[in-house]
Amino acid sequence: MAEAFTREDYVFMAQLNENAERYDEMVETMRKISGMEGELSDKERNLLSVAYKNVIGPRRAAWRIVSSIEAKEKGRQKPNAKRIEQIRVYRQKIEKELSDICNDILKLLQEQFVPRSTNADAKVFYYKMQGDYYRYLAEYSSGEDKEKIAGSALNAYNSAFEISQQLPPTHPIRLGLALNFSVFYYEILASPDRACELARKAFDAAITDLDKLTEESYKDSTLIMQLLRDNLNLWVTDSAGDDNAEEK
């Protein structure tokens, strides 16, 4: 009989899934780890994030492309009703996949990861992740549904933001939260002033503390700081908001 997998075996398997770029399998592997006792380690948390980010990312990109094609088709002088219906059905198929992925990780976060977390960086990580996946749901929602989902995202981001003040301004998790929270304000709540204020404060605080950066987090922190600055430049020059902001 085959020997049962240990936690270390599943971590190795998740890394193998990642190297092979088989992210659907990586999600399944991480779900097995999530069913085990105890908190996730920093390494396991990052693997969880990578797994879900890489199954949701291509579908978010696909939705944007299909939605753009749909808008162009509807904008023609003589729209083709059959083509528009084909596109609509396909877009809804992608939306169903997006919803399934988001609801899956949100359930894990709510029922397992958030309640188990005991330290500040883990709590910020999970609340940020909650905010992110509610934001992804809000991207293709409308009306009252969008308002409700955006409210859930805002609550999660606010919880993360409050706890993040316990972390150094240069901490990659705190910076990553500021980056994605500001994107939420800009793209979902259409609040460019609030987005710029949040991003600028996070960037300025990190600059002031730059000399305290550890070698271990230097690369991650400075990369996110660059993304914050890129977004600020984009948002100041692009009042129309057509371009997609950088996120972590």
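Glycine is no exception: its Cβ is also placed from the backbone N, Cα and C atoms.
Around Y136 (O-phospho-L-serine binding site), the C-beta neighbours below 8 angstroms that are at least 6 residues distant in the chain are I56, R60, L98, C102. Per Swiss-Prot, O-phospho-L-serine binding site is recorded for R135, Y136.
Counting every protein chain shown, 17 other Cβ atoms lie within 10 Å of the Cβ of K53 (mutagenesis position). Under its mutagenesis entries, Swiss-Prot includes K53 to E with the note: Loss or strongly decreased binding to synthetic human RAF1 phosphopeptides. Loss of binding to difopein.
Taken residue by residue with DSSP, V183 (mutagenesis position) is part of a helix. In sequence order, R135, A195, N231, A245, E246, E247 constitute the residues six or more apart from V183 (mutagenesis position) in its chain with CB-CB distances below 8 Å. What Swiss-Prot says about the mutagenesis result for V183 to D is this: Loss of binding to difopein.
Record note (Swiss-Prot), mutagenesis R200 to K: Increased oligomerization. The unchanged residue is displayed. Taking the Cβ of R200 (mutagenesis position) as reference, residues of its chain lying under 8 Å away and at least six apart in sequence are, in sequence order, L232.
There are 11 other CB atoms within 10 A of the CB of T208 (mutagenesis position), with all protein chains counted. Listed in Swiss-Prot is the mutagenesis experiment T208 to A, annotated as follows: Slightly decreased oligomerization.
Listed in Swiss-Prot is the mutagenesis experiment E246 to A, annotated as follows: Loss of polyglycylation. In trophozoites, encysting cells and cysts, localizes to the nuclei in addition to the cytoplasm. Increased encystation and increased number of cysts. In encysting cells of 12 hours, significantly faster cyst conversion rate compared to the wild-type. Following the DSSP three-state reduction, the secondary structure of E246 (mutagenesis position) is coil.
For the mutagenesis result E247 to A, the note given in Swiss-Prot is No effect on polyglycylation.
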Other C-beta atoms within 10 angstroms of the C-beta of R135 (O-phospho-L-serine binding site) total 25
